[in-house]
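Read the structure below first, then the notes.
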Amino acid sequence: MEYTYQYSWIIPFISLPIPILIGVGLLLFPTATKNLRRLWSFPSILLLSIVMIFAVYLSIDQINTSYIYQYVWSWTINNDFSLELGYFIDPLTCIMAILITTVGIMVLIYSDNYMSHDQGYLRFFAYMSLFNTSMLGLVTSSNLIQIYIFWELVGMCSYLLIGFWFTRPTAANACQKAFVTNRVGDFGLLLGILGLYWTTGSFEFRDLFQIFNNLIDNNEVNFLFLTLCAVLLFAGAVAKSAQFPLHVWLPDAMEGPTPISALIHAATMVAAGIFLVARLLPLFIAIPYIMNLIALIGIITVLFGATLALAQKDIKRSLAYSTMSQLGYMMLALGMGSYQAALFHLITHAYSKALLFLGSGSIIHSMESVVGYSPDKSQNMVLMGGLTKHVPITKNAFLLGTLSLCGVPPLACFWSKDEILNDSWLYSPIFAIIACSTAGLTAFYMFRIYLLTFDGHLNLYCKNYSGKTNNSLYSISLWGKEGSKIIKKNFPFFSLLTMNNKERSSFWMKKTTYPFNSNVTKKMRPFVSSPHFSTKNTFYYPYESENTMLFPMFVLSLFTLFVGVIGSPFTQFNQEAIDLNILDKWLTPSINLLHESSKDSENWYEFVKNATFSVTIAFFGIFIASFFYKPTYSSLQNLNFRNSFVKSFTKNFFFEKIINIIYNWSYNRGYIDTFYRISLIGGIRILAELTYFFDRRIIDGITNAVGILNFFVAESIKYVGGGRISSYILLYLVYLVIFILVIYFVFF
């Protein structure tokens, strides 16, 4: 087995030939490479599958033996400094490697069809393979220098993929925003690494932790300086994992292709920050203030992300804020010292969120057949609805991911989120109340997404009926330019919806006002098939995606169903003590500051109590979302109750004002972007204008003033002479005599 560990260094580099070969092929044989572009997906998937098999093999050995392996090559630069490069294989490395490869394979299979008509197909697969290579290099790194190198490569790949359609201004701006925001965190990370090396003299994790603890125990170092270094290290994770207040890049990152959104949110970019904190947790534990800061940032992000997701119209942005909130749960767990719960939620959330993003990609793909390539419309949930009958397989997969993220048993996220909620009660009741309340908000906004997308009828052709703004429908190319294909929308659907047969014949002859009929379902079919409508408009409807897009969703659905078993509290299956808690054995020895000496009976009691409470909150959130967003005509039996509630609710202006405040808060992203735009961007522009004024008016003014002064002096002097040489000689002699006399009387 040790022979296998010796060759583990190859794990990050197995997928590296793909971007190299694509680049060489486009450089030397561009025509042939482009003609055979669909063949490049197979080696990409094959090589990543080899990495997955390798990682699974190592993980099985980790579970059975808890063996930790580190190999280091030392490069001595001089007598005082040597650079060590190597790889580190432990349970955290294996967990992340399996997560990256399994999600990455599903995304690559999905992307083969999703990106098949895109001009940048080859570029996309080159970026994706480089992305997987960078992330695998990050998780196998044995020291902080390697971490930082691969950290920057992960960031670079994410910027390239966020701005993949770089000719679209929104995509280019999103790429710049992600770059600038992460520069803040990455600069802090670099300073923290240098500060730790200056203090401990080592970059290696094992040596670093031991030296760090010895310095603190013996009071041989400035504790304030160590705290500052730890804060700077944590700043890198805050930016990369979209934690408050450096979260602003994450929603805009949805401008990239949907498959890369799934990979970024599940297993790569945002997971890198959680991995860094988990890797450095022994260091952070030695500084209690940092642990409290991590927990505080986590709980703020949990609540902040959930509230911002409440009123989003874009399906991908809604899921992005959901990711932000769930990452906050992981950071909260790490801050509480619940290492296993954080990694467990990282695993379950990765598969659930990958399923949701691939499902949203299937929805967007189907909507593009109706509205064309227009992200403002194909991703707008207001224009969706009624997709259940058009994309039933996608609907079932999306529902499974939604229920999992809501925390409904026995799906994956229920087990991990409930463990975090249980630990939060032991850490701080205030944090626990916020975390549990946010669990209800999560159920609310996730079912809001589901109901707006799949329930009711397609709102695209019902905009007059549903009160939506009547926007012109146009298509734009894959490169962001408006096309000339216009879908005419002159058909007054609301009026036609409520006509009887006699009124239809005179529809074009006179203008009539018609009463509203709430039973829309009966009126929908004639609108599509009745021969009485003499209109030139052709209405298209979404359709289910192809099998190559549905297969990854099916596999991720299986993960969402069963992956929660590896960390469930069912430690014994029967009298023979079959242990199902694989994660507990996998992460041995595990860090848990809240359960150092707890018994199974106490754990069971806490689990049942908190599980009942959290599931109740989740179902309450689902009920509220169903009450407000489930179409009236699909639940007519509750119509009288709902009408009476709405009437009594609208009379209370206080509640109406609160709802408006919450909506504005969510729709305007918590005003954080506005604050940054005014304070940072506006402040920098004011500083630039002041600098420009100082440079042009003061610096250039002084220089120009000297030149102008010389000009006027020269103009004045030129009129002193009369143009006669004898006068000049006489004047020169007079000045010379005066000069000699002055020198004589002064020095002699």
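Backbone N, Cα and C define each Cβ position, glycine as well.
Heads up, this one's the original sequence, none of the swaps are in it.
Note that the structure is predicted; figures quoted are calculated from it, not measured.
Recorded in Swiss-Prot as a natural variant, Val154 to Gly carries the remark: In strain: cv. Borszczagowski. Other Cβ atoms within 10 Å of the Cβ of Val154 (variant position), summed over all protein chains shown, number 25.
According to Swiss-Prot, the natural variant Thr170 to Ser carries the annotation: In strain: cv. Borszczagowski. In the three-state DSSP reading, Thr170 (variant position) counts as helix.
Over all protein chains present, the Cβ of Cys175 (variant position) has 24 other Cβ atoms lying within 10 Å. A natural variant is reported in Swiss-Prot for this position, Cys175 to Gly, and the note states: In strain: cv. Borszczagowski.
Every protein chain considered, the tally of other Cβ atoms within 10 Å of the Cβ of Thr170 (variant position) stands at 15.
Cys175 (variant position) sits 14 Å from Val154 (variant position), taking the C-alpha atoms as the reference points. According to its DSSP assignment, Cys175 (variant position) is helical.
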